[in-house]
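Over in Swiss-Prot, the protein carries these features:
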type	residues	note
DOMAIN	56-191	domain 'THD'
MUTAGEN	GLN61 to Ala	Decreased CD27 binding
MUTAGEN	THR65 to Ala	Loss of protein expression
MUTAGEN	ARG83 to Ala, Glu or Lys	Loss of CD27 binding
MUTAGEN	CYS133 to Ala	Loss of protein expression; when associated with A-168
MUTAGEN	SER137 to Ala or Lys	No effect on CD27 binding
MUTAGEN	SER137 to Glu	Decreased CD27 binding
MUTAGEN	SER146 to Ala	No effect on CD27 binding
MUTAGEN	SER146 to Asp	Loss of CD27 binding
MUTAGEN	CYS151 to Ala	No effect on protein expression but loss of CD27 binding; when associated with A-115
MUTAGEN	ASP165 to Ala	Decreased protein expression
MUTAGEN	CYS168 to Ala	Loss of protein expression; when associated with A-133
Amino acid sequence: MPEEGSGCSVRRRPYGCVLRAALVPLVAGLVICLVVCIQRFAQAQQQLPLESLGWDVAELQLNHTGPQQDPRLYWQGGPALGRSFLHGPELDKGQLRIHRDGIYMVHIQVTLAICSSTTASRHHPTTLAVGICSPASRSISLLRLSFHQGCTIASQRLTPLARGDTLCTNLTGTLLPSRNTDETFFGVQWVRP
């Protein structure tokens, strides 16, 4: 008859089976908790508003122009208007007010209504200016553009803006801006502190 085993008995720890039986579900539970936490964190990040991520941004469309004596352009923004939005900055009587210090990209495009290259040169000088109009202590011109012989001008620049700065846009001359949102728009984007 063949011999079974070596004849030496190996003592097993009585809690070994219990330890194995408890360890497997514990590790599995930790892995499941980790996966669930990562998924919830990713969902929370996707649902954060742009302001909390550090993105102050606005894209505005022309609302209306003031009286003939007032060269100021008034803007509007919001999701009900289509591609127009405000995240961070706000509108104050049609002018854009900044809520966070930093370097911003300011951009604008204005197309003159009922314009051809010959009418643009006849009504020279028609000028568009963008500047900080309030507070008065920080009043400064940021962009000044002439239409010369064209009907559309567009420009952008990086500039430092401070909390409370209000940006104003002025159109001097006899021609009016187009209300078409593809032709006339104004916006800012926070770039860095």
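Residue positions begin at 1 at the first shown residue.
Note: Cβ is positioned from N, Cα and C throughout, glycine not excepted.
All features noted in Swiss-Prot, drawn onto the structure.
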{"residue": "GLN61", "record": "mutagenesis position", "CB count, 10 Å": "21"}
{"residue": "ARG83", "record": "mutagenesis position", "CB count, 10 Å": "11"}
{"residue": "CYS133", "record": "mutagenesis position", "CB count, 10 Å": "19"}
{"residue": "SER137", "record": "mutagenesis position", "CB count, 10 Å": "6"}
{"residue": "SER146", "record": "mutagenesis position", "CB count, 10 Å": "15"}
{"residue": "CYS151", "record": "mutagenesis position", "CB count, 10 Å": "19"}
{"residue": "ASP165", "record": "mutagenesis position", "CB count, 10 Å": "23"}
{"residue": "CYS168", "record": "mutagenesis position", "CB count, 10 Å": "20"}
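In terms of DSSP helix, strand and coil, the domain 'THD' (56-191) has 12 helix, 74 strand, 50 coil. Nearest Cα neighbour of ASP165 (mutagenesis position) among the listed mutagenesis positions (GLN61, ARG83, SER137): SER137. Inclusion criterion for the mutagenesis positions GLN61, CYS133, SER137, SER146, CYS151, CYS168: a C-alpha placed within 10 angstroms of the C-alpha of ARG83 (mutagenesis position); this criterion is met by GLN61.
For CYS151 (mutagenesis position), the spatially nearest entry among the mutagenesis positions GLN61, SER137, CYS168 is GLN61, judged by CA separation. Here the CA atom of CYS168 (mutagenesis position) lies 17 Å from the CA atom of SER146 (mutagenesis position). Note on the domain 'THD' (56-191): its mean pLDDT in the predicted model is 89.
Within 10 Å of CYS168 (mutagenesis position), judged by CA to CA distance, lie the following mutagenesis positions from the set GLN61, CYS133, SER137: CYS133.
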